[in-house]
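A.B. asks: I grabbed these lines from Swiss-Prot:
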MUTAGEN   Lys31 to Ala  Diminishes the ability to form a Schiff base. Abolishes adduct formation; when associated with A-160 and A-164
ACT_SITE  Lys31  active site, schiff-base intermediate with DNA
MUTAGEN   Lys160 to Ala  Abolishes adduct formation; when associated with A-31 and A-160
MUTAGEN   Lys164 to Ala  Abolishes adduct formation; when associated with A-31 and A-164
DOMAIN    261-468  domain 'Ku'
MUTAGEN   Lys539 to Arg  No effect on suppression of BAX-induced apoptosis
MUTAGEN   Lys539 to Gln  Complete loss of suppression of BAX-induced apoptosis
MUTAGEN   Lys542 to Arg  No effect on suppression of BAX-induced apoptosis
MUTAGEN   Lys542 to Gln  Complete loss of suppression of BAX-induced apoptosis
MUTAGEN   Lys570 to Arg  Loss of methylation; loss of anti-apoptotic activity; no effect on XRCC5 stabilization
DOMAIN    573-607  domain 'SAP'
Amino acid sequence: MSGWESYYKTEGDEEAEEEQEENLEASGDYKYSGRDSLIFLVDASKAMFESQSEDELTPFDMSIQCIQSVYISKIISSDRDLLAVVFYGTEKDKNSVNFKNIYVLQELDNPGAKRILELDQFKGQQGQKRFQDMMGHGSDYSLSEVLWVCANLFSDVQFKMSHKRIMLFTNEDNPHGNDSAKASRARTKAGDLRDTGIFLDLMHLKKPGGFDISLFYRDIISIAEDEDLRVHFEESSKLEDLLRKVRAKETRKRALSRLKLKLNKDIVISVGIYNLVQKALKPPPIKLYRETNEPVKTKTRTFNTSTGGLLLPSDTKRSQIYGSRQIILEKEETEELKRFDDPGLMLMGFKPLVLLKKHHYLRPSLFVYPEESLVIGSSTLFSALLIKCLEKEVAALCRYTPRRNIPPYFVALVPQEEELDDQKIQVTPPGFQLVFLPFADDKRKMPFTEKIMATPEQVGKMKAIVEKLRFTYRSDSFENPVLQQHFRNLEALALDLMEPEQAVDLTLPKVEAMNKRLGSLVDEFKELVYPPDYNPEGKVTKRKHDNEGSGSKRPKVEYSEEELKTHISKGTLGKFTVPMLKEACRAYGLKSGLKKQELLEALTKHFQD
């Protein structure tokens, strides 16, 4: 009997997606709670097209290249997010409310190759001329009207949005210096946007005499409490500086789930679970229709094998053979079997940090931070708990249930103290590292071959080699070369480039530099460790383990018909292992699948008939 989880499910169905998102939010699931939406608001006045030297890019060129970089990264990481490009300070206008000097180039939609190519036509000298012919330059704009147009773009979107942001690119620090009424309306409109959950980020560019943010934009932009203020107040003079600033603002902190931490029956606080490190993977392949090259939507239907009729979810049930009887389970019963506990963290006790060993590591840890959305006052109690755990050097042991249908984990909440750099900027946030603890079956005894201990002289020589090869390691300095080349190939296909850009493999060792540093240490180490006649390129003879015989094979196990019938009648056939069941099916010429349940059904049906 088949399951019912995917009845009439259509992948890509937007209505189903919205319903699924609401259900996942209610259950504390990991799935996203909506789409990110981002509007690039670019100043198109004449000053943005003037560079301070011939070798430098114009502020407008830097802005366009930054926007293209975000488009490409969004296509790779989250292609369901919504992006838009709006120019203000243009001679011509194009917007839904017919405001002057505002040109909406791209409305909020998914990023794609066509949009990147559309931006590409405005780069360089030829792009500047094309922009002049297509839109022109104007100065009689109102920033409040510009923000109004952006707010309308957000309101026209039918999807559920988790974050709504505007990135403003400009090199004009006082746009309404001669018109206090326009400046006042702009400040009011920016406050209205902030109240409705729309955040405005300033990407200010270098101008002659410097960019003074206090003249106007200090009251306009939105700054979170935990944000790096240097990112806001540093003006960008180079493309690398602007890219760094945009990347710092592009990614929003998104909780994997928001759960309740139960300290006891009466005291509950709400926390957010965050994933600080995520392994980068290739995106999954998408099935396309051969004739039109459009994505294929998968639909699942269940039919009766005897009549060919369509089965509804109420027509099917789950079954399990136990004790020679077929046990029928209803849908509610199977769901109840999967449900162990409500999503959340249950405090079980405290243990000293010294009891947490390195070999207890199972998987990357998560990060726990207080949330005020579910329980008001959680931050205060969370902070008190963190301080006491740091003082007493203990970890909180908890039972962690991430979702309703997931078995609970035993975890240790390891306290983490806040760290600041020399300029009092937060480097490490305060909170708890959620460390997954192993179960008994996760700990195994691994057979180790007997090793020959190194002599003190050999150890000393290796220490000297390691000391020579030391360098400052930064994880963000090394990229996965396979992934980088994969994305460059996709970029070349999407943008119709002649050939993809070759990715540099930064993981390869710098052999020449290493040899120069080590000098004669390598040869000295070889003389100490390896015998004189050692050939590193020679074939190594594989040693056989003591328990391995010379060509001995596992004998086949045969079962008599009476023995199998006895087990079937007593309902003990399920005690047989899968290899034993396969051998029995093979002996009687029975065709069956690879699963144990299918093997049991084949043997039972054969002997009962």
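Cβ atoms are placed via backbone N, Cα and C, with glycine included.
Predicted, not measured: the structure shown is a model, and the values here were computed from it.
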A.B. asks: Test of understanding: give the count of other CB atoms lying within 10 angstroms of the CB of Lys164 (mutagenesis position).
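C.D. replies: Neighbour count, Cβ to Cβ under the 10 Å cut-off: 24.
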A.B. asks: Here are some mutagenesis positions: Lys160, Lys570. Which one has the most Cβ atoms within 10 Å of its Cβ?
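C.D. replies: Sorting the candidates by Cβ neighbours within 10 Å, the top entry is Lys160.
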A.B. asks: Looking only at C-alpha atoms, tell me how far Lys164 (mutagenesis position) is from Lys570 (mutagenesis position), rounded to the nearest Å.
C.D. replies: 64
A.B. asks: Distance check, please: Cα of Lys160 (mutagenesis position) against Cα of Lys570 (mutagenesis position), rounded to an integer number of angstrom.
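C.D. replies: So the alpha carbons of Lys160 (mutagenesis position) and Lys570 (mutagenesis position) sit roughly 57 Å from each other.
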A.B. asks: Just to confirm my parser: what is the rounded mean pLDDT across the domain 'Ku' (261-468)?
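C.D. replies: The answer is 88, the mean pLDDT of the model over that range.
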